[in-house]
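Noted in Swiss-Prot for the protein shown:
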BINDING   Cys159, Cys162  Cu(+) binding site
VARIANT   Thr215 to Ser  In strain: cv. Landsberg erecta
VARIANT   Leu259 to Pro  In strain: cv. Landsberg erecta
VARIANT   Pro384 to Ala  In strain: cv. Landsberg erecta
ACT_SITE  Asp598  active site, 4-aspartylphosphate intermediate
BINDING   Gly807, Asp808, Gly809, Ile810, Asn811, Asp812, Ala813, Ala814  ATP binding site
BINDING   Asp808, Asp812  Mg(2+) binding site
Amino acid sequence: MESTLSAFSTVKATAMARSSGGPSLPLLTISKALNRHFTGARHLHPLLLARCSPSVRRLGGFHGSRFTSSNSALRSLGAAVLPVIRHRLECLSSSSPSFRSISSGGGSGFGGYNGGSGGGGGGGSESGDSKSKLGANASDGVSVPSSDIIILDVGGMTCGGCSASVKKILESQPQVASASVNLTTETAIVWPVPEAKSVPDWQKSLGETLANHLTNCGFQSTPRDLVTENFFKVFETKTKDKQARLKESGRELAVSWALCAVCLVGHLTHFLGVNAPWIHAIHSTGFHVSLCLITLLGPGRKLVLDGIKSLLKGSPNMNTLVGLGALSSFSVSSLAAMIPKLGWKTFFEEPVMLIAFVLLGRNLEQRAKIKATSDMTGLLSVLPSKARLLLDGDLQNSTVEVPCNSLSVGDLVVILPGDRVPADGVVKSGRSTIDESSFTGEPLPVTKESGSQVAAGSINLNGTLTVEVHRSGGETAVGDIIRLVEEAQSREAPVQQLVDKVAGRFTYGVMALSAATFTFWNLFGAHVLPSALHNGSPMSLALQLSCSVLVVACPCALGLATPTAMLVGTSLGARRGLLLRGGDILEKFSLVDTVVFDKTGTLTKGHPVVTEVIIPENPRHNLNDTWSEVEVLMLAAAVESNTTHPVGKAIVKAARARNCQTMKAEDGTFTEEPGSGAVAIVNNKRVTVGTLEWVKRHGATGNSLLALEEHEINNQSVVYIGVDNTLAAVIRFEDKVREDAAQVVENLTRQGIDVYMLSGDKRNAANYVASVVGINHERVIAGVKPAEKKNFINELQKNKKIVAMVGDGINDAAALASSNVGVAMGGGAGAASEVSPVVLMGNRLTQLLDAMELSRQTMKTVKQNLWWAFGYNIVGIPIAAGVLLPLTGTMLTPSMAGALMGVSSLGVMTNSLLLRYRFFSNRNDKNVKPEPKEGTKQPHENTRWKQSS
């Protein structure tokens with residue numbers, strides 16, 4: 001650790017780049033006006049809509065490159081507004097409800113004052129924190145999510161060899177940089193090369209090209225429509241398709257087992273010595289041939305044909321092995337029946353029983369796959385189908401039930417007790433408690449009142465709420481989570497790369513072993529073990545054993561070992577408020593040995609409260625004017641109203657509590673620097689808010705500045721206020737430590753994980769929090785800026801540490817991105833969630849323990865699956881080849897081998913499903929007291945002023 005700290009001290013002076021401010025006030029005003037105007041025009045006359053269409057086409061040319069003006073501000077305004085107008089008109093002309101609020105969302109991030117954690121930014125509005133509250137990656141603009149990838153729904157994959165072939169086919173295309181294929185979810189995600197994105201409408205054209213190519217190669221594929229309105233329909237369609245395939249599989253299974261039962265009846269009557277005329281018909285060769293043909297041409301037809309087609313196209317799969325085994329048994333038996341003098345045995349019953357056992361295994365496997373996706377289906381089911389739309393503002397007489405997918409931005413919906421919230425939005429009137437457990441995993445209900453954010457799918461428990469819609473349908477936070485989790489499930493864990501290499505060559509290896517088995521027993525077996533022939537010929541025994549080798553091999557178990565465990569793990573996490581973006585993240589997270597916490601908003605609650613405004617004792621000596629507390633708050637709030645930083649929010653709340661006059665920063669003057677502060681022109685005065693260094697940089701002077709540092713005690717941080725070239729005041733804050741922070745740190749330490757804390761605060765404030773939560777002061781790094789946090793993470797990594805960084809604000813974004821695993825608190829800034837592969841949607845530190853335990857249990861399950869899959873094939877193939885025949889006289893018939901093959905796949909699926917129970921039995925936070933969530937009743941901190949709700 002000492003080497004890390006010493007190395008870090010050499011880079012601590014790194015300068016941090018100045019970030020630009022948010023959009024100017026006029027641009028936001030125009031955006032809001034457009035939003036109100038067009039969302040209010042949903043019921044325009046069709047003639048007017050038709051007349052809008054030519055306008056849409058004409059607006060197509062008004063992009064930034066073609067809208068020219070000598071005025072740079074006008075060019076910027078045109079480039080920003082005209083695409084929005086075009087999008088709105090397109091929505092109207094197609095009667096589409098896909099409006100999005102463009103006026104919400106935080107800005108570019110605001111620095112941590114005197115070491116605050118940072119976050120927020122310019123350009124936010126009264127709903128600026130909606131992104132962070134309603135989920136990671138909740139978009140506030142008109143962009144389409146997942147804009148850099150192509151998702152394909154791929155059918156016809158039956159084993160690991162199939163998924164490896166699909167990946168190889170995709171990556172062989174020049175437009176594809178890399179691809180990832182998930183056998184369990186039957187999807188492929190493609191990352192194209194940069195050159196492919198230069199083509200207009202490249203996603204649609206390239207997606208169709210790749211899908212057609214896969215279809216021609218034997219894998220029926222369709223490109224996924226990435227438009228959010230269609231996402232839920234796609235997900236529902238896939239679920240219905242799986243259910244339909246399961247029903248079809250059930251019918252085929254019933255027919256095959258009926259035929260198998262007839263075969264077994266014949267054997268049973270022969271064994272019992274039953275002698276009746278109809279028994280002779282059942283034992284006749286012609287009857288057995290008929291049963292075998294009906295099986296191969298009926299329930300086994302698809303299986304056999306798919307296997308032969310795959311073999312001819314150079315990508316053999318498990319169906320190829322089963323098909324070859326069944327056809328070989330039928331061919332040899334037919335030859336033996338037609339030429340009795342060969343002395344070969346006939347075993348027409350083997351293909352019948354083989355197909356029956358294989359179809360049984362497939363049916364159980366399909367059921368297990370549907371069960372594995374039940375968590376995702378459960379997430380989808382939390383969204384209601386109907387909503388009560390409020391018309392004319394009359395709650396009593398003007399509500400009408402409408403489909404939820406028809407809701408638009410700006411609509412008002414009424415939510416009665418017991419109803420599920422139909423869309424993401426903001427409460428306009430009413431007060432109630434909301435159950436968000438299906439969304440965040442938070443067991444405690446949360447109080448909601450006017451101005452509170454609500455998420456689609458949460459349950460209204462008592463009062464009536466009127467909510468303004470901000471996002472609906474696939475644009476909701478639940479939709480984002482489902483979409484991100486599905487993409488995460490298609491991201492391969494590094495361990496999967498070994499499996500892909502084996503699975504891609506596995507089928508060829510099995511066919512080679514089958515040929516070797518036939519050669520050995522046909523040429524040498526009779527000499528080595530003549531008693532094994534049982535009055536048959538060497539050729540008959542060799543053919544039977546070689547067929548058993550083909551059938552017993554199970555590439556499907558290899559292909560399912562990793563993706564099924566990842567599917568269950570990520571889906572299980574999503575249902576419990578843990579967003580884990582990929583199998584590679586689960587694997588890394590399971591190996592973490594160092595956890596670095598940000599202080600503000602992570603170890604503390606992130607809701608600082610103004611406790612005191614301090615004016616210098618001799619203001620006339622340092623200032624041109626004397627400033628009152630009200631004036632200081634009024635000026636500081638004018639600057640902070642442009643941010644969503646917790647400190648900024650606290651200042652604005654304090655100003656409102658004192659009924660300060662509302663002032664605004666002059667347009668285009670707001671500037672900020674994460675980790676330092678912000679400055680703007682207010683009422684012709686340059687107002688600086690931030691750290692002491694920041695205020696000095698902007699010209700504030702006076703010896704009393706240093707004396708004011710003494711006011712920063714314990715966990716109370718300060719922000720300096722400068723007006724022009726003078727110090728106006730210092731504002732003190734208090735931010736309480738999370739109730740579960742100490743227990744989480746203790747738990748991590750007990751597991752042998754090194755725990756550090758990074759903070760932009762001064763040493764005494766950071767040490768106070770460290771003392772409360774139990775972090776050694778030697779592992780507290782205070783007074784650091786965002787770039788320095790990133791450098792510290794890099795130093796730990798140079799010392800071979802696997803680092804997880806836990807943070808919540810834009811100040812943490814660089815450190816989160818550079819760590820091995822970035823963990824964002826769900827209530828933090830959107831940028832933190834966007835760069836973090838792990839998001840704790842419930843905004844509770846105990847979820848960190850859940851996420852780590854889930855990753856460990858998932859990887860443990862993956863390893864168990866791989867041991868089983870490899871072990872089964874390593875043991876099963878030699879037994880099928882007759883290795884026990886000289887020792888014990890034991891051999892596997894093709895039908896017995898088929899039954900074992902089904903059991904192997906089912907074992908992998910069952911073990912993956914058991915992950916649910918293992919996770920709950922090993923959770924580390926059973927004794928951790930749940931932390932009261934924001935909005936629940938709890939004692940208020942003692943402050944100088946009572947804060948308004």
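Every residue gets a Cβ built from N, Cα and C, even glycine.
Original residues only: the substitutions mentioned are not part of this model.
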Candidates Cys162, Leu259, Asp598, namely the recorded positions, that fall within 10 Å of Asp812 (ATP binding site) by Cα distance: Asp598
Nearest-integer angstrom distance between the alpha carbons (Cα) of Leu259 (variant position) and Thr215 (variant position): 33
Residue from Cys162, Thr215, Asp598, Gly807, Asp808 whose C-alpha is spatially nearest that of Pro384 (variant position), among the recorded positions: Asp808
Spatially closest candidate among Cys159, Cys162, Thr215, Asp598, the listed recorded positions, to Ala814 (ATP binding site) (Cα to Cα): Asp598
Gly807 (ATP binding site) in three-state DSSP notation: strand
Three-state secondary structure, Leu259 (variant position) (per DSSP): helix
C-alpha spacing of Cys162 (Cu(+) binding site) relative to Asp598 (active site, 4-aspartylphosphate intermediate), in angstrom: 45
Candidate with sparsest Cβ neighbourhood (10 Å radius) among Cys159, Ala813, Ala814, the listed binding-site residues: Ala814
Cys159 (Cu(+) binding site) - helix vs strand vs coil (DSSP): coil
Integer Cα-Cα distance in angstrom, Cys162 (Cu(+) binding site) to Thr215 (variant position): 13
Cβ-Cβ neighbours of Thr215 (variant position) (radius 10 Å): 15
Where the residue listed as 'active site, 4-aspartylphosphate intermediate' falls in three-state DSSP terms: strand
Around the Cβ of Asp812 (ATP binding site), the count of other Cβ atoms that are within 10 Å: 38
Candidates Cys159, Gly807, Ala813 (binding-site residues) - the one closest to Thr215 (variant position) by CA: Cys159
Entry from the recorded positions list Pro384, Gly807 having the most other CB atoms no farther than 10 A: Gly807
Pairwise CA distance, Ala813 (ATP binding site) versus Cys159 (Cu(+) binding site), rounded so that it is a whole Å: 40
Cys159 (Cu(+) binding site) and Asp808 (ATP binding site), distance between Cα atoms, whole Å: 41
Cα-to-Cα gap, Cys159 (Cu(+) binding site) vs Gly807 (ATP binding site), nearest whole Å: 40
